[in-house]
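**Student:** Swiss-Prot lists these features:
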| type | residues | note |
| --- | --- | --- |
| BINDING | GLY166, GLY168, LYS169, THR170 | ATP binding site |
| MUTAGEN | ILE202 to Ala | No strand separation in vitro, wild-type ATP binding |
| MUTAGEN | ARG276 to Ala | No strand separation in vitro, wild-type ATP binding |
Amino acid sequence: MSQEIWADVLAYVRKNVSDLEYTTWFAPVKPLGVQEGSLLLGVRNSFTKDWFRDHYLELLLAALRSLGAEHPQVEFQVLPAAQDALLLPNDPPPAPEAAAPTPKTKAAPTPPPSTPGDNRKTLNPKYTFENFVVGPNNNLAHAAALAVAESPGKAYNPLFIYGDVGLGKTHLMHAVGHYLAERFPEKRIEYVSTETFTNELINAIRDDKTTQFRNRYRSVDLLLVDDIQFLAGKERTQEEFFHTFNALYESNKQIILSSDRPPKDIQTLEGRLRSRFEWGLITDIQSPEYETRVAILKMNAEQGHITIPQEVLELIARQVTSNIRELEGALMRVVAFASLNNVPFSRAAAAKALSNVFAPQEAKVEMTDVLRQVAAHYGTTPDLIRGSGRARDIVVPRQVAQYLIRALTDHSLPEIGQFFGRDHSTVMHAVSKITEQMGKDPELAATVNTLRNRIQGKEEEEEVGA
């Protein structure tokens, strides 16, 4: 996970140094790990090591503090020559001894269309179907993307996926690309953001390279275009994309588009484009609910080979409810906090790591959350509580669950009754019964209060890093 910590450090550093400083000093550094709260960095030689200590140590410490490190430490290690060559692959290659000068007025040639072997060059290797967590918020979009990957140009063309930022639209698009590239290595795949498409078109017009530009985008088998809403108001780009769309569609080539809104809500989008975007399937992705957020965090931890207690993942999932990008960022912050402060993963550590970035909030409580916590406390199962059993060891947990759902959610009595397979009068009786019993039975009152705090994530935590 030191790679991820170093990536966040670099993001901080980049805002505080010049491009030349960044490229010269920071880009070649390689993170070697976190040992007893100290970030270990590999550098090329002793001169670089001394230079960092004299000129950039305070900047690095400030970057680590921004990640939650209370007593940040950085150690530098000179890499052996062989390891240096292995770990520093991004250094620029030496210039040819007799390279011919390039005239300044000559534009670089437009890259040719993808050829077999390089059809994933525009795809993010991290975005695949295997690591896409499916939940009620995205199951239709996932199913549609998988169908398109199985039968490109036939199932749904175009596939239009919309939703707020950070919910997985781009992930699904890249997943289709990887799936297709795996099955058909000869297929030509192109992923592009609308902004990049527009900028490349402008450059092509300026350099009289429109033919090459059109050949590039109209000769692909799969075109993935992100943030298509940014076509709005760009008449020349809309004109070009209209003809690109037609060329691909008429050749039965697959088109996948993403947006933050459905086609009908994209203002100043030409009607002919809007109608074409609606030819295939339009599907949306919503914010993930609690269980899906926990599953996403669990997958991220497993991929990073990090063992994090379930209760910590649950706390993060309750704290961050907006989108997946922020959810993953919160997990990274918790990991960095624990690693850099040399403390174990715990609810207290997670709460402290997130306290300065994600303000505590009353996360929305779901009926399934309540049911799961009550079942765990009473040593039974959600299915038994929702079942028809009349034994006391089932009836009491059932009534407690109904009471807490009524108290902690906005669900109506009929909705709660439907969830339990009963009518609203049964729920009303359960709420009244538990309310009455809590006034007479301190032990029951304490149990209900404990469950309430646990469900809301308000249990007392031990101090961390005090």
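The backbone N, Cα and C atoms fix where each Cβ goes, glycine too.
Help me picture where these features are in the structure shown.
**Tutor:** Neighbour count (other Cβ atoms within 10 Å of the Cβ, all protein chains): 25 for LYS169 (ATP binding site).
DSSP assigns ILE202 (mutagenesis position) to a helix.
In the three-state DSSP scheme, ARG276 (mutagenesis position) falls into the helix class.
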**Student:** In the three-state scheme derived from DSSP, which category covers LYS169 (ATP binding site)?
**Tutor:** helix
**Student:** Provide, as an integer number of angstrom, the distance between the C-alpha atoms of ARG276 (mutagenesis position) and GLY166 (ATP binding site).
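**Tutor:** ARG276 (mutagenesis position) to GLY166 (ATP binding site), Cα-Cα distance: 26 Å.
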**Student:** Given the recorded positions GLY168, THR170, ILE202, ARG276, which one's Cβ is surrounded by the fewest other Cβ atoms within 10 Å?
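**Tutor:** Selected from the recorded positions GLY168, THR170, ILE202, ARG276 on minimum Cβ neighbours within 10 Å: ILE202.
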**Student:** Note the Cβ centroid of GLY166, GLY168, LYS169, THR170, the recorded ATP site, then list each other residue of that chain whose Cβ lies within 8 Å of it, in sequence.
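**Tutor:** Other same-chain residues with Cβ inside the cutoff are GLY163, VAL165, LEU167, HIS171, LEU172, SER258, ILE285, ILE324, ARG325.
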**Student:** Relative to the Cβ position of GLY166 (ATP binding site), how many further Cβ atoms are located within 10 Å?
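**Tutor:** So the Cβ neighbour count for GLY166 (ATP binding site) comes to 17.
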